[in-house]
Every structure is written in structure tokens, then in C-alpha cells.
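K.L.:
One structure, as C-alpha cells, below. Some questions next.
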Amino acid sequence: MAPKKHSGFMMFVNEWRNRNAEGRRMTLAQAVSHCGTIWEKMNTQQRGPYNSGGKDANVAQRAKRESSNGHGQVDKAQREATESLMDMKRTIERLVLNAKMSHDLENAKFVFVAFNYFTKALTTDVYVPAEFAACEYSLKEGIRSIYSTMIDPGQIIFGQGSDALLHSSTTHDLPLPPNALGEKNMTKLYRNIVDYLSKCQGKGKTLVVFTPAENITMVKSCFRYLECDDDFRDGGEKIQVFDIQYLLFILKKEVMNVADLNDEKINKFATDAFFKKDFFEFTAGIACQYHEDNDRTKYCTQSMVTRWAYTFTDFMCGDLAITVQPGKHIPAQTKPNYLIISSYASSLDHESSFDSFYSLPGSGVKKESQPEACSLSSSRLSVASSSYKPIDHTSFAANLNEVSEFPSLGMRNSSKHHGIAASAQREWNARNLPTHSRLIRKVSDNDFSVNGADGKLKK
């Protein structure tokens, strides 16, 4: 049954009943009968407000009905997600532009955060946190400070122990509750995190943290999990979680603009690809002690935020001519995994046509007596004075009758199927081979005869 529409006359009836005590004592039918005579005497101008009110009521009812079905809810959710994304991008752009306009872009401070979790609810975005790390970073100073802690939530979602065990064993390898490590008081932990973020960004400022786009939902859920037991959370600061990859893109564009460099080739796809390469993934000494001992440094949150800081340094500090400091901009111990060879080193040895990295003297193993950094002249001298002579192993001699040296291609018939004629043919062909390739036939005394030997024996 279609819903009834609001009319201008009924709007007038309802208003008359609300304003007159006599109308409030009447039934709806009596009020309609009484107001009908009054409505007939009213002109178009007097009826106008009531007719307009009836149309507005119909529109409001239709909008309410559409929002109650599935399509209305989906559209609303998509609208909210789009607005949230645009608001996040505008906020990131404003943060970077404000630092640029104040000529302090290299000193702008950003906080990177990462969470590990035990399990996720099947039907909702509820994550049970297991580990947290935050890093304060600026282009000029690199890593300013790191906050890292493990989390013991006390229990995991009922019925998801197997999922939690599988996720833990394939990622961070942290023990599950009730044997979990770290802080057990969620309220205390959340306040410590808020205090750290406030110290990094200043009191009274909005708490903004950055994490990869695919982790934003998980990080927001973990923050909600930690603050749910805090009785004073309504009056506290709200933590905003933004996309670190979009920050990298905007910051790179502005850095190149400040350095007066061409940024036409810089786009979101290029910066995302650079970030996801994770060049410092296997760097030692940047994870917590637990993950260092268990060889799970890749999944350690402390290692994650540190690697992101190194990635920002690697991508932008060179554009601003910022001197990098080991342990802050790059790993404290960096071992080069390459060897520089002069482009014309092979031309110094004219007798060799097979020069390569492995054929050059001393390229494979570094002698202890030689210094690490050698000059170009010393490198040329060592190559020229070497007695190394490359050998050409591409030519060799072999017996054509040896099956092991020349394996048959396909189904080669065995010699036992050829008979006497085939054997004789092979012996004849062997006589045409070079001397050093002929078969050595075993001989006996009967194969040799001496002239006159038989006659002497007879006598």
C-alpha cells in the first residue's frame, strides 16, 4: 500500500487543532468537517504556505524512505568514505604547504606508526593488537625518537584461536594470550601513546600519525581497542590516521619545487612503487630484541617505522643536500655489496678476450694486505702486471666412438643390432681418424711373426 501524501488542507487542519483548544477536543473527522468551510473561504495566497508545507513533508518522507533501503545506505557509506579521503588529502597538503611557506620544510616533523595484531573479527573491523611502534622523523634530523612496546590484550576473540595462531606463526611470531608479552593495562598504554604523540607534535595540536594505506583501517581499530577502557576518552585527543604514501608523494613534489628541480615525472604511482620496494627490508639491528632473536625482523613494528624513515631519507634528502647521519638517516652499519671496476680495465690485458668480473685478478677475493680504497692507478698496475692468462675451453679432442662423450640424440640403435658388417664399417671409419684419436687395440705375441723362425725350429 502506497503511503499517504501530505496535502495543504491537512497541514491547515493540524495547525488549527494545535492552536485552538476547541480543536484539541475534537476528533480528526470533526476537525476536518469544521475546517472544510474555513478552507473554502481562503484565497490562493492564504493557502500557499500550507500547500508548500505539504510538498516539503512529502519530500522529507521520500528521502527517509530511500535512506532505509540498501541502495541508500551504500551510497551514504561511499559518500562518507570519499569525503573522508578528500579531507585526509587536504590535511596532508596543508601540513606540507605550511611547512614550505614558513621555509622550514626540512624541519617539519612527522610521526609514523605501525601495529601488529593477533586476530580480526569475522564480521566487523575489530582487531586485537599485539605490538605497537611509533617513530618521530624529520628530513634534517632523521629519526628523532622511537616508541615501541608489545601488547598483552589478556584474551583473543572467542573461537579464533586457530586463526590467531596461524597469523602469528606466519608473521610476527608473538606468543598468544595468556602467554603474550608486553603491557596488560590498555588504559595506561593508550595514555602513554597519547602523551608520546603530544610530546612529538606539541600540546594543543591535532594528533596526526601516518601509516600505509592498506593498514589505516587496522591501525584505527587498534587505537579504538586501546581507548575503549579509558573513562576520559571523550575529553581526550582524537588520533587521526593518514596515508604515509600520499605524504611521500606530496612531500617529494614540494621538496623538488624548493630545490628547483623538474618534478614532471613524479606522480603517485612512481612514489608508491618506490615506497613498496622496501630497500631496507633485511637491514639488521633495527628491530626489537625479540624479533632479532627469532629472525622475524621484517614483521617487527619497530623495524617497519625505521625502514619507512630510511625510505624517506633515501628518496628526498639528496634533493635538499642534507648530510645523512648513520643511525638516523641510514642504517648505523652499512656494508657495500658491490665492487667498482674501471670501464677500461679489460683493455689493459690485450691477450685476453674473456675479461669479466671473475677473470680480473683480486676481484673475487680481497686480500688483507691491500687497503679497502685503492686508487685508479694502483688498480691499473695490478691488472697489467698480472700473469693471468685466460684459457679457451671451447675446443677439445675426443673419441667419436665413446658414447659417454657423444651421447646419442634420440633413440640410437645399440651396436649389438648391427652385426658383423656394422662392426667392420666402424673399424674402417676409425682408421680415418687422427692418430691421437684412434683406439688402442690390445695385441698379443701371436700378432707378431719373425721371418725364418719356423724353419729354424724345424731344423
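One is the number of the first residue shown, and numbering goes on along the chain from there.
Each Cβ is built from the backbone N, Cα and C atoms, and glycine gets one as well.
At each noted position, the model has the original residue.
What Swiss-Prot notes for the published mutagenesis of Glu131 to Ala is this: Reduces nuclear aCCumulation in ovary and ovarian somatic cells. Affects transposable element silencing. Causes female sterility. Among the mutagenesis entries in Swiss-Prot is His291 to Ala, noted as: Reduces nuclear aCCumulation in ovary and ovarian somatic cells. Affects transposable element silencing. Causes female sterility.
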K.L.:
What residue among the mutagenesis positions Glu131, His291 has the most other CB atoms lying within 10 A of its CB?
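P.N.:
The residue with the densest Cβ neighbourhood is Glu131.
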K.L.:
Which whole-number value in Å describes the distance between the Cα atoms of Glu131 (mutagenesis position) and His291 (mutagenesis position)?
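P.N.:
One finds 11 Å between the Cα atoms of these residues.
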K.L.:
So, three-state DSSP: helix, strand or coil for Glu131 (mutagenesis position)?
P.N.:
strand
K.L.:
What three-state secondary structure does DSSP assign to His291 (mutagenesis position)?
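P.N.:
In three-state terms, His291 (mutagenesis position) counts as helix.
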